[in-house]
Every structure is written in C-alpha cells, then in structure tokens.
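Swiss-Prot lists 20-271 with the feature domain 'Protein kinase'. Under the heading ATP binding site, Swiss-Prot lists Leu26, Gly27, Lys28, Gly29, Gln30, Thr31, Gly32, Leu33, Val34, Lys49, citing sequence analysis as support. According to Swiss-Prot, the mutagenesis experiment Lys49 to Ala carries the following note: Loss of kinase activity. The active site, proton acceptor annotation in Swiss-Prot covers Asp142 and is backed by sequence analysis. Under the heading of mutagenesis, Swiss-Prot lists Thr175 to Ala and annotates it as follows: Prevents phosphorylation and activation by STK11/LKB1 complex. According to Swiss-Prot, the domain 'UBA' annotation covers 298-340.
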Amino acid sequence: MTSTGKDGGGAQHAQYVGPYRLEKTLGKGQTGLVKLGIHCVTCQKVAIKIVNREKLSESVLMKVEREIAILKLIEHPHVLKLHDVYENKKYLYLVLEHVSGGELFDYLVKKGRLTPKEARKFFRQIISALDFCHSHSICHRDLKPENLLLDERNNIRIADFGMASLQVGDSLLETSCGSPHYACPEVIRGEKYDGRKADVWSCGVILFALLVGALPFDDDNLRQLLEKVKRGVFHMPHFIPPDCQSLLRGMIEVDAARRLTLEHIQKHIWYIGGKNEPEPEQPIPRKVQIRSLPSLEDIDPDVLDSMHSLGCFRDRNKLLQDLLSEEENQEKMIYFLLLDRKERYPSHEDEDLPPRNEIDPPRKRVDSPMLNRHGKRRPERKSMEVLSVTDGGSPVPARRAIEMAQHGQRSRSISGASSGLSTSPLSSPRVTPHPSPRGSPLPTPKGTPVHTPKESPAGTPNPTPPSSPSVGGVPWRTRLNSIKNSFLGSPRFHRRKLQVPTPEEMSNLTPESSPELAKKSWFGNFINLEKEEQIFVVIKDKPLSSIKADIVHAFLSIPSLSHSVISQTSFRAEYKATGGPAVFQKPVKFQVDITYTEGGEAQKENGIYSVTFTLLSGPSRRFKRVVETIQAQLLSTHDQPSAQHLSDTTNCMEVMTGRLSKCGTPLSNFFDVIKQLFSDEKNGQAAQAPSTPAKRSAHGPLGDSAAAGPGGDTEYPMGKDMAKMGPPAARREQP
C-alpha cells in the first residue's frame, strides 16, 4: 500500500492499493475489512476487501481463493463483479464492484413490506442471476437479504460467495452452512443435499419476506427455530395474491423432490406477471468453444490453479486426466470458461500507479505467460512506465526504475509468496503526490481518511495493520468460531439494528475504534443515511405551557410510545410496536423541539410557535404516521378530548404529586394537572412530573388495538408458531 502526502503541518496522507486510493470503511466481514477505493485517474469507485493472511487459518484462506475463482466464472448484470486481485506477503486485496444502494435488508426495514409488483421485480432479478449460477454448476448456499445489494437504480446484485460451492453433475453437497432462517430442512438435518434445491428454498423465504415484511420461520430460541424449519409449517397471510401463494408453497416445500425447480418457477403465472409489466429477463447465453488439449504444456497454469481452489477438483492428477480427455466433460467446460474470462479480461500490471516507496507494496495478481487460441505462448508484458520515487520523494530516472523493478519492486506474484519484509497496507512513508496527466497534482477530496504512522526510535515508520476479523489471537478460538459460523452463517444479521457509524469511525483506518462496524456485513454502509427528515407544525394563539401539555397528551395517548424530557422545549420519543417479531420491525426514534418564531425566547403568553419533529432513526413512513397523529391533536380547536374519547381512554393512573390517586379519574383532569405543572414551572415553582401511566389504553388514535402500529398493520406474535396464527384482520394493503 502506498502513502502519499505533504510535509509540514496539516499534512494529508492517502493510502493506495494499486491505483485505488483508500477512503472510508464500508464494513467488516468475516474474513476481512472492506474499504471504499477511488481510482486516482478515472475516479471510479470500488469496494476493496482486505484479508489478513497471517491471522486466518488455511481453510479460511482457501475459501477466499474459492470465492475469487467462482466470481471469475460468473459474469451477470445481477451478480457483484470482481475487478482485480492485489496481494503482498501479508495481505490479500479483492477489488470488487461498488454499489451505492445498500442492502436489500435495509431497504426492506426502511420501507416495510413491498407491493407484489416491486417484489416481483426483485424476485425476477434474483432468479435470473441464480439460474445463471446454476447453469455454471455454482450454488450460492447463503442467499438472504443481507447478501443482496442494490445499485443506484435499485437493481439487485448478489454478493458474498464465500459459502458458494461448485456442484458437478449429480453429486450432492454435505457442508451445513448458511443462516438457519433461510436454510432448507435437509441442510438443518445435516443430510447430503442438492445445492440447487437449497437455493430455491432460500429464494422462497426471501420472496415471503419481501411480500410480508416478516420471515415464515422465526423464533428467539435456536432449537425451536430449527424445529419449525424442519416441519416447514408457516402462516400464509391473506393479502398475498393466490397465484403467489401457490408459488411460495411450491418453493418452501419440505420434500426436496417435490420442490419447484428454477425452470418451473420461471414458467409460473405469478412470475410471468400481467400485461402491463415488463417481460421477465431472458437467460444470458454464454457459449464457449471446448476443444481438445493435446498435452500438459497446453494447459494454462493460472486456470489450473483457479480450478484447484474451487474445492471439488482437489485431486490434481484426476483433474489433469479429465482435461486431457477427448470427451467433453464438466471439467473441460469450467476450464474453458475460466480461460475465456482470462483472455477477454487479461490482468496486466497497472500503468496509472501513484508514486510508491515501500518494501512490500501490494502487487496486482497478473496473468502468467499464457497460451493464446493458436497454441503459442504470449510474450510476457513488461510495462515499467510508472513514476518511481526515492526515500526523499524525488523522481527516479527510468533506467534506475527498471533496476528497482528487477529487484522485486514489481514482481508478478501468482501464488502470493513474495519476497521482502511485511508492511502494513495502512501506513507507509510520505512521498510527493503523483502528478496527473495534465501536470497538476491530484486533488485530495474532502473527508479523505488521515493516518499518521508513529515513529519508532530508529526513525522508521511503525506500521499499524488492521486487526483480524477473527476474535482474539487464540488459534482454538478462531477454529471454534469458524466451525460455528460455517453452520449458523449470520443468524442475527436479520435482526440487527441499522447502525450508522460516526464520522470518527468512518475516517479511522483501523477497526479497533469501530466496534459497531463489526456487527454489519460487508456492504451494510453503502446506503447514505445522512439525510435528515423533519416535519414542521406551526401553532398560533396558544401559550407555551398549553402546547407542551398537548404534546405530552399526544405522547401518552399513543400505545407503545415512550418519551423523555430533554429541556424546557425539547422532547425525545420512541415508538416501538409490541407483540410482533423484531425481524423487520425497527423502532421509530424522533425528537420534538418547540421554538418561538418571532423572537429569541418565548416571553409572550400567546404567539406563533413552531414544533419541529426530527426523525433520528427508523422507518420514515411510520414516523410520518406517528407525527400525523400528534399533529391532529396539536391543531385541534378543542383543548379537551370529547366525552366519547374520554370514555374510551379512561385508565387507572397514579401521579407522584398525589393529585390523582384513585382509579377511574377522567383523563381530562389528568392533563389539566400537566398543564398546571408546566404553568408552575414557568412561574419558577418546583414542578413534580407525573409518573408514567401503569396501563395504556387498548384503543388509541392509531388503530383499534395496541398491536396496531402507525402503519395500521397488525404485528405478528413473537416466538409463537406462525401456523397457529389466524389471518390478520387489521392489516391493510400498502398504497
């Protein structure tokens, strides 16, 4: 990795992997840290996954190599692309496609359950990409909304092929992996299984989640959850279209032999859709000419290494025998697919490199001398047209640059074993900025991460490498976590709260100061959540004490809403629906501020006040409905609720002041007391706040029951079998 900067105070540093400048941290996965990379010339954005070779076991590194080989096999518009691979002795860098829309999981949390039309769009794209993978004998085995990303146009990208496997012919898979919420019964039971059938089950669970906003199988107790999955009994909500219900039952089928195939799914009436909808995506043809390989010298070494890392071709002698066979077979098809990818996208040394001055910089994993289609070896590409620098940062003549390259500065490492001492990818000596083609230095964008390496006593930089994604440095603990994660996958990812890292966490290059990022998957921070959502309500001819009392009145009349007082004119509230699963239900947190619009302080008894509602976190749609309910009470011409409303909202309450100590006291008197408290506070008297009511009304302005949230949706019972639940009566279709 290269670090460039300017001497003197306020120096800015930039870390590079090849031509890509590293910026903010996007997330932390199971095997490495993921950072945003920007090309120093084209400004292309990529996601760079940094894998620490020294802190991961050999089996985990083999999984990373297998993921690289699988991503080379797949070229599909709805599969995340692998651009390049860089490496040095200590680190491996995967340069992946960057998408800005975030995870489908976060989209579902923010928007709630989707309309059948939007769900069909996403589902078609998932099936199209999965069909392409299966046609190349690749099974994903870890499909879930967290691993489905969205680009800027809300199109799907399937990501994270770390659990993927190559299933050749009629062979079956044995490894139990994935998340238990999306895993099929045969995987849960530990039986041999067909990876293609397992992916179909996972797609059925995902489709159910898109349409319902909840999972068909859910339980806080893992043992109970696994039993539910093995039984395969789930509740089918009434609002799902009948055609889609039959599709879901065919995909979420316990008997793998009766489970629908991708071919049947693509012919299903719901998948095809109506006349006014676009046609389903057609399969992408990919024809590769399979020819005979006369001898071992005709076999490309890079392709052979990639096939060996796939896992199912570990017997190298048998693989070579199959490749040299005159008959067409699966091995030859995969070989020529990888060879075709290598010939169409050759990996050569970079030419647009920034200045670098390191002992062991990241080197691009380039192609070895390979055979062309005519059986002749291509000359090895030796491009040395890159500006080199001395220790002081001055340019080096071209001849000396070539000499430095001959001493290992730009070795073509294929296996990853490179000479020289290990250097952290996150620190290196200062050098001058690399000039752009026009002669001016490249501007450093605002917000570029700054990292200043500490000086050792000898005056050499002390590298601070990123910590390993594994827990601790104990080998047995690493192995234990690997075994656990291989089966459970990410069982809590579907329950995690959407966390936005602080600016310090985003700019820091080491994950030690970013513990919250470890809870997110690789690409969980692609989506931009910095935009604030505010709603303003203007109130005239009401004193401040009355407005504050009305706000508290509205808070207490909404079931499952709690609040706290921040200051004289500010409140913080949280709406959290009770009785439903926490899968896609996120609490709404917001702040309420009261400001006087005609002066600095509210000194007048009556005037014009502005009440500002600011969304802090949670679904915006539910936030708007909560605010609409509060706004209706604030703008009401009557200070007191109607008699009918009072009869519906009468509760047993106690107030700390002792003014209300008997059950059955009307709520109107209760809020008169609140107004009096605020009035006393304004006059300088010590006010005592009433305690929270011990019981909330079962009827409120948001719905017919406490279980109905601002969205008007009846929540599913938590921890109860979905099969025992009757059809939701209060749930209504989305607009």
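Every residue, even glycine, has its Cβ placed from backbone N, Cα and C.
Where a substitution is noted, the model still shows the residue that was there originally.
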Study note, to complete from the structure: Rounded to a whole number of Å, the separation of the Cα atoms of Lys49 (mutagenesis position) and Asp142 (active site, proton acceptor) comes to 19
Check your understanding: Given the model, what does the mean pLDDT over the domain 'UBA' (298-340) come out as?
Key -> 74
Exercise for review: Tell me the Cβ neighbour count for the residue listed as 'active site, proton acceptor', meaning other Cβ atoms within 10 Å of its Cβ, over all protein chains shown.
Suggested key: 23
Point to revise | All-chain count of other Cβ atoms within 10 Å of Gly32 (ATP binding site) | key: 25
**Study point:** Among Gln30, Thr175, the most crowded of the recorded positions [Cβ within 10 Å]
**Key:** Gln30
Exercise for review: Let me know the largest Cα to Cα distance in Å among the ATP-binding residues Leu26, Gly27, Lys28, Gly29, Gln30, Thr31, Gly32, Leu33, Val34, Lys49, as an integer.
Suggested key: 14
Exercise for review: Calculate the distance in Å between the alpha carbons (Cα) of Lys28 (ATP binding site) and Thr175 (mutagenesis position), and round it to a whole number.
Suggested key: 24
Study note, to complete from the structure: Cα-Cα, the residue listed as 'active site, proton acceptor' versus Thr175 (mutagenesis position), nearest Å, comes out at 12
**Study point:** Integer Cα-Cα distance in angstrom, Thr175 (mutagenesis position) to Val34 (ATP binding site)
**Key:** 27
Exercise for review: Look up Gly32 (ATP binding site) in the DSSP assignment and reduce it to helix, strand or coil.
Suggested key: coil
Check your understanding: What's the most sparsely packed of the recorded positions Lys28, Lys49, counting other C-beta atoms within 10 A?
Key -> Lys49
